[in-house]
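Participant: Pasting the relevant annotations from Swiss-Prot:
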type     : residues                                 : note
ACT_SITE : H248                                     : active site, nucleophile
BINDING  : 248-251, 359-364, D386, 405-406, 416-421 : ATP binding site
DOMAIN   : 185-237                                  : domain 'HAMP'
DOMAIN   : 245-455                                  : domain 'Histidine kinase'
MUTAGEN  : R33 to C                                 : In cpxA104; a cpxA gain of function mutant, constitutively active
MUTAGEN  : S185 to R                                : Nearly complete loss of response to excess periplasmic protein
MUTAGEN  : L186 to Q                                : 30% decrease in response to excess periplasmic protein
MUTAGEN  : A197 to V                                : Slight decrease in response to excess periplasmic protein
MUTAGEN  : N204 to Y                                : 80% decrease in response to excess periplasmic protein
MUTAGEN  : G222 to D                                : 90% decrease in response to excess periplasmic protein
MUTAGEN  : G222 to R                                : 75% decrease in response to excess periplasmic protein
MUTAGEN  : M228 to V                                : No response to excess periplasmic protein, decreased autophosphorylation, no phosphotransfer to CpxR, no tetramer formation of the C-terminal domain in solution
MUTAGEN  : T252 to P                                : In cpxA101; a cpxA gain of function mutant, decreased autophosphorylation, decreased phosphotransfer to CpxR, loss of phosphatase activity, responds to periplasmic protein overproduction
MUTAGEN  : N356 to Y                                : Nearly complete loss of response to excess periplasmic protein
Amino acid sequence: MIGSLTARIFAIFWLTLALVLMLVLMLPKLDSRQMTELLDSEQRQGLMIEQHVEAELANDPPNDLMWWRRLFRAIDKWAPPGQRLLLVTTEGRVIGAERSEMQIIRNFIGQADNADHPQKKKYGRVELVGPFSVRDGEDNYQLYLIRPASSSQSDFINLLFDRPLLLLIVTMLVSTPLLLWLAWSLAKPARKLKNAADEVAQGNLRQHPELEAGPQEFLAAGASFNQMVTALERMMTSQQRLLSDISHELRTPLTRLQLGTALLRRRSGESKELERIETEAQRLDSMINDLLVMSRNQQKNALVSETIKANQLWSEVLDNAAFEAEQMGKSLTVNFPPGPWPLYGNPNALESALENIVRNALRYSHTKIEVGFAVDKDGITITVDDDGPGVSPEDREQIFRPFYRTDEARDRESGGTGLGLAIVETAIQQHRGWVKAEDSPLGGLRLVIWLPLYKRS
């Protein structure tokens, strides 16, 4: 097996070219209608018939008035069973031929006229053999044998040889499966590499040993790809560990700050400055909690999955959100509630994902929020619409990044930490789903979540 892709393509090209040239050179010779040499047995049979006909003519005195009759008698007597003999005079007259055969006989006589080198050729269901030289006194005749063809060539084969374009088309059709297989085998490593790259793009950092096989070029690319995946996985693990460690380390001074604030309130009473310190401490505490949640969600091994039904998973989240909306003077409508659709995943992560986008809508809406659920044979689609200020098209892809903030009024004063939607995207992608932002028919932002249904294998 050739290891280099370049050498393999080069070899396939020249092999294909050689096969085409071989076909071009050899196919005409495979046409059974071509002039071919006689076998030794056929040569001996022809010479023996030639001698018998000459002897018969020598024993039959010539008759100037009925000269052709003695020729008929001679060829009829010595014609082999199932075959016929023809005699051609020096003037070109054919003795013993039928009218329907004259065209092919004339064609053969025009190609085979050397008695020292007799040949044979097939014409459909008959075959002509000759010529052999017959002497009759001062006259010379050419003797031909007409017999049934041993294996007549089919009309379709004849059509192929007579029409080169049709032969080319048939050759292309016959060679197409082989060429498709060759193309598939050459492209197979590229498809594997592409699929592995797609998995990495979706956040699935795992090595693919099968990439380190095949042609040398793809083998080297596969090895480099696996090294890259290992480096990315190591970097992501280090980043998540660092994020988790920082969050835990921030807990201690934050706890001390909250304790000091409580002691200061007890001694000095309430004040605007103290209230501001408490507010910022609470926000910092929320941010640390969100960082820890996101760090845990990014580590797939930390997610304990189970089978759960959608209505059991999200009913409480929707009830609580409806109550909060009522307290805020807003309306939350569930157009189509979730049904008993099976999902497989971590209940806490999935519950938190919907809760985050619903709270996001509550936070930024003016008066109205709508939640809808739809299901098909593949998965569940959840839409959350609000009538708030919305998000510009250029910011929609960015709002799922940690700490990303738009230029509008969606800032920290609204109560957010900038991590909610990042947590949502991480959780949904962990469950092989996706989340995206669109314009809402209510005038604000629409967030769409899709999750695959659980199908028992």
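Glycine is no exception: its Cβ is also placed from the backbone N, Cα and C atoms.
What you see is the original sequence, not a version with the noted changes.
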Participant: For the domain 'HAMP' (185-237), jot down how many residues DSSP puts in helix, in strand and in coil.
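Facilitator: Taking the domain 'HAMP' (185-237) as a whole: 42 helix, 0 strand, 11 coil.
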Participant: At the level of the C-alpha atoms, what whole-angstrom distance separates N204 (mutagenesis position) and L421 (ATP binding site)?
Facilitator: 20
Participant: Can you figure out which of S185, M228, L421 (the recorded positions) comes closest in space to G222 (mutagenesis position), comparing Cα atoms?
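Facilitator: That would be M228, the closest of S185, M228, L421 to G222 (mutagenesis position).
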Participant: Using Cα coordinates, what distance in whole Å links R251 (ATP binding site) and N356 (mutagenesis position)?
Facilitator: 23
Participant: Quick one: give me the count of other CB atoms within 10 A of the CB of L421 (ATP binding site).
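Facilitator: Neighbour count, Cβ to Cβ under the 10 Å cut-off: 22.
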Participant: Measure from the Cα of A197 (mutagenesis position) to the Cα of every one of the recorded positions S185, H248, T252, N356, Y364, then give the nearest.
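Facilitator: Checking each of S185, H248, T252, N356, Y364 against A197 (mutagenesis position), the shortest Cα distance is to S185.
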Participant: Going by DSSP, give the three-state secondary structure for Y364 (ATP binding site).
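Facilitator: Note: Y364 (ATP binding site) is helical by DSSP.
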Participant: To the nearest Å, how far is the Cα of L421 (ATP binding site) from the Cα of N356 (mutagenesis position)?
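Facilitator: Cα-Cα distance, L421 (ATP binding site) to N356 (mutagenesis position): 7 Å.
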Participant: I'm trying to understand the geometry here, so how far is the Cα atom of T252 (mutagenesis position) from the Cα atom of L186 (mutagenesis position), in Å to the nearest whole number?
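Facilitator: Here the two Cα atoms are 59 Å apart.
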Participant: Tell me the Cα distance separating H248 (active site, nucleophile) from L186 (mutagenesis position), rounded to the nearest angstrom.
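Facilitator: Approximately 52 Å lies between the Cα of L186 (mutagenesis position) and that of H248 (active site, nucleophile).
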Participant: Round to a whole number and give the Cα-to-Cα distance in Å for the pair M228 (mutagenesis position) and Y364 (ATP binding site).
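Facilitator: M228 (mutagenesis position) and Y364 (ATP binding site) have their Cα atoms 41 Å apart.
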Participant: When the pLDDT values for the domain 'Histidine kinase' (245-455) are averaged, what is the result?
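Facilitator: Across the domain 'Histidine kinase' (245-455), the average pLDDT comes out at 83.
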Participant: Neighbour count, 10 Å Cβ-Cβ cut-off, for R251 (ATP binding site): what number do you get?
Facilitator: 13
Participant: In angstrom units, rounded to an integer, how far apart are the Cα atoms of Y364 (ATP binding site) and S185 (mutagenesis position)?
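Facilitator: Distance between the two Cα atoms comes out at 54 Å.
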Participant: Quick check on the recorded positions L186, A197, M228, A361: which one has the highest count of other Cβ atoms within 10 Å of its Cβ?
Facilitator: A361
